[in-house]
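Student: Pulled these features from Swiss-Prot for this protein:
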- 200-332: domain 'FZ' (DOMAIN)
- 353-429: domain 'Kringle' (DOMAIN)
- 590-870: domain 'Protein kinase' (DOMAIN)
- ILE596, GLY597, GLU598, GLY599, GLN600, PHE601, GLY602, VAL603, VAL604, LYS624: ATP binding site (BINDING)
- GLY599 to Cys or Asp: Moderate loss of kinase activity (MUTAGEN)
- GLY713 to Arg: In cw82; mild defect in ALM polarity (MUTAGEN)
- ASP744 to Asn: Severe loss of kinase activity (MUTAGEN)
- GLY790 to Glu: In xd13; mild defect in ALM polarity and in QR neuroblast descendant migration (MUTAGEN)
Amino acid sequence: MSPRPEDDDLVIEPADDEGLHYGNASMEGTSTGQRPYIRLTSQLRNATKSSGDEVRFKCEALGTPPLKFIWLKNNGPVEKTKRVKIRDKENSSRLVITQLDVLDSGYYQCIVSNPAASVNTTSVLRVNNVPDAVKLSQKKGSHHSTKHIAFDEYEDYEMMDRGRLPDEEDADLYRVPDSAAGSNYAPVAVSERWLDGIKYRVGDCVQYRGEACRQYLSNKFVMMTNESREEMYDIDRNLRAAMLFINGAPTISQKCRQLSQAVACHHMYKVCESDSNNQIVSICKHDCDVIQNDECPSELALAAQHELVGDTPKALFPLCSRLSSTSNCIPVMSTALQSSPVAEVNRGHLTHWCYVNSGTQYEGTVAQTSSGKQCAPWIDSTSRDFNVHRFPELMNSKNYCRNPGGKKSRPWCYSKPMGQEEYCDVPQCPSDMYPHLNDKKVEGSTKGGVSESVTALWDSLDPTMQVALVGGGVFFSLLLLLLFCCACCCRAKKKSQKTRHQNAHCSSAPSVINSAANSAYYRKLNGTSTPIMGRVPPHVEMTSLLPSAQHLGPPPYPMDQHLQQARRFPSQEPIDDNSYKVFEITPSQLSVREKIGEGQFGVVHSGIYTSGLFAPEPMAVAVKKCRHDATNAERAQLEQEIRAVATFDHPNVIKLIGVCYMDNSLLAVFEYMVHGDLHELLKVRVPPADHDMGGITEANAEFLYIATQIALGMEYLASMSFVHRDLATRNCLVGDTRTIKIADFGLMRTSYGSDYYKMLHRSWMPVRWMSKEAIEQGRFSEASDVWSFGVTLWEIWSFGRQPYEGASNQQVIELVANRHLLECPHNCPTNIYSLMVECWHENIERRPTFSEIRSRLQSWSLASPAHSILQQHNNRAGSHSGSSGAGRPPTHQRGYPSQKLHRRVEGASPLMKRHDANYAYSEDGDSD
């Protein structure tokens, strides 16, 4: 075991560098001058406990300066309570949780940091629920044999096992991480870590397998002269940078480039005679004198001015006077001239180790992002802005990092597998290196010269003058903005006054109002956009357009009068109606087929839409319309729903194709997925009893893909301030390639009658998917949709089972009120069920948002699909992993009669509402 710092002032730095992260001696907080380092000495173990038990985690590390410990649960800080205690010491930290609850399940991470680096270790805690009867028997049996152990009595925990598995102890003993050298060093590629896997000891001779001096030191042995592998990698790194600078300098001859590289390699690396003989062979003194005096005198003089000659660690060339005249030496003259000449550097391109300015001319071979993901080939890019057709130079760039067109601040690429734009882990060249490779404007353009002149003029100004100019510009911009706002307000005021005057004038002309011909004329005049969307200002409610009773005569058609009146008042002023413009479909383009379902506020039919802009061939659609006996309020409700969904444009939300006037009725035409809904797909995919682990892994990967799409769609709806109120698998339609689209047709389908319950003074409600505040108070918000999303996840991983199956709807209401949560589905990953429990948090402020859920699901999809699968071999009968109290009645018990199915023909209302405030039911029970 490695030495550990004791309690006195003596700090012992480990003798080896196994798993060490080093920093720079000049880092902040290193007052002793000692090189900062950090190493994690133990790993957290996964734990499975029962509710009521306690768990103890210990995190240990070594390092200097002093270490800082942070505990996280599911990426959030662990809060200290009466049950949760944290004690930090100099080199360890302990987390103790007593009286465990199923809500304590999750990922626990210990992060240790100091100025050198930051390391971490993670454990998965799973807490299983234990029935009350079992708890009582355990408590009685152990009352006289055990006692509660105080937190201060855990001192013997210091000597416990450090949590390291045997295979973890022996694996990768000598592997150094990419970040071991600190943030100021450019990481070395994995293929260039030629010392990894070798027992490192100062003074040993090791065969050189590096990159910088491969041309001269191949198959030769070099002495390990530095304290760690990383410092030996620094030699290769510095040599590569220096040689690239020399090769790019136009004043250095081709011969001197070859000679300087050979001399630098044999000087910075101490060459041994053999692996068994540790005697160093130096450069021949005669060759050194010839190079210094005859071949490259000016180049060596320039190097001496920059302190590159001598025996310092940065010196590339030796002092010839200090070399011995022995015959056992290295003839660098013949070695350099016999090797292949150094290729001329293309002045228009950059070398592979760093980039200049924004990296427009970078042509290196780095193919990894800063987050460690592999880059996707440019030829596979489907982006309209960055592809091989727009930038032909990307054709031969494979999957290397580039900055085509200089649109980004540094080289980047599309990362696998999601195709996200990410910056690459490429260092930037020093500011004074490669001045001829600075980004230039296109030749023949005068804009580049003007911008450079302005930049030079700005740099020449005094800082006080620069601040004054910036302040004046900001003040002038604010003044212009204020004047513009005043002008807009005045124009809007005049416009509203003129509109009121025109409306008053139009109301005195009943012959025009009651003319159906004029109504059709104005529709034709205004184009194909539906007048109800484009001719009513957005802030006017549709119910306000209902005419007064004294002006209503016998309607010429059975359609609602306020819809006709909205058509008869074409605005004399142009109105910005882009947000509500809906495509109008002619009756000849739409064929209405069989009825799919029926609710209080409408009927849904399947249909075929032809000759449309959205599809050159016939496409399946869903047609929603009012019932033939619908009231004006119900027709206005359909109108309001069209307003709501008209602006929706997202690949995971059902899209309104247009509206159609057929048989004097208004029809809303939606896209429809011919593969049915997600619930039907899940029931078909129920696995057999003897399914293997491979099938579970494949199913989990597909489920995660489906859940991510639902989260994306709900995130979009939340950003549009809309609340769905009925999110479930029955309302998720399945398209080609498993594309999921969120809809709200489930309420209208009789096959899902058992999913809804007619509540007192309310409509039919999906109580099995509703949160406590939605059931008891009628409060709907994004938080209540998040609760429904958690139940939808439960549906997915249980292959379409009904939540709380076996219990009646009234019993479900009581279970939700008493915090009886759904149990963890069989073979459900721990992180997925942990997310479900977070969605069901009693405090709505503690539930995650859809943006957080989407981000978390996307990050999990990048990991191995089987990453979080925990086998559930224990007997699950009678247990309830998601409850904070007594277990919910197990499914399919005879003591709980199944709910009688009711066919709903009334009481429903549109499910998606604008979320201007938390939606609440009124006292009279009306849902609007």
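The backbone N, Cα and C atoms fix where each Cβ goes, and this holds for glycine too.
Note that the structure is a prediction, hence the values are computed from the model and not measured.
I'd like to know what surrounds each of these features in this structure.
Tutor: Per-residue confidence over the domain 'FZ' (200-332) averages 82 (mean pLDDT, predicted model).
Residue density at VAL604 (ATP binding site): 23 other Cβ atoms are found within 10 A of its Cβ, drawing on all protein chains shown.
Less than 8 angstroms from the CB of GLY713 (mutagenesis position) sit HIS650, ASN652, VAL653, ILE740, LYS741, ILE742, each of them six or more residues away in the same chain.
All protein chains shown were included, and the count of other CB atoms within 10 Å of the CB of ASP744 (mutagenesis position) stands at 22.
The local packing around GLY790 (mutagenesis position), expressed as other Cβ atoms within 10 Å of its Cβ over all shown chains, amounts to 26.
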Student: Taking only the Cα atoms, work out how far GLU598 (ATP binding site) lies from ASP744 (mutagenesis position), in Å, as a whole number.
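Tutor: Between the Cα atoms of GLU598 (ATP binding site) and ASP744 (mutagenesis position), the distance comes to 12 Å.
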Student: State the three-class DSSP label for VAL604 (ATP binding site), counting H, G and I as helix, E and B as strand, and everything else as coil.
Tutor: strand
Student: Looking only at C-alpha atoms, tell me how far ASP744 (mutagenesis position) is from ILE596 (ATP binding site), rounded to the nearest Å.
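Tutor: Per the Cα atoms, ASP744 (mutagenesis position) and ILE596 (ATP binding site) stand 13 Å apart.
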Student: Give the three-state DSSP assignment (helix, strand or coil) for GLY713 (mutagenesis position).
Tutor: helix
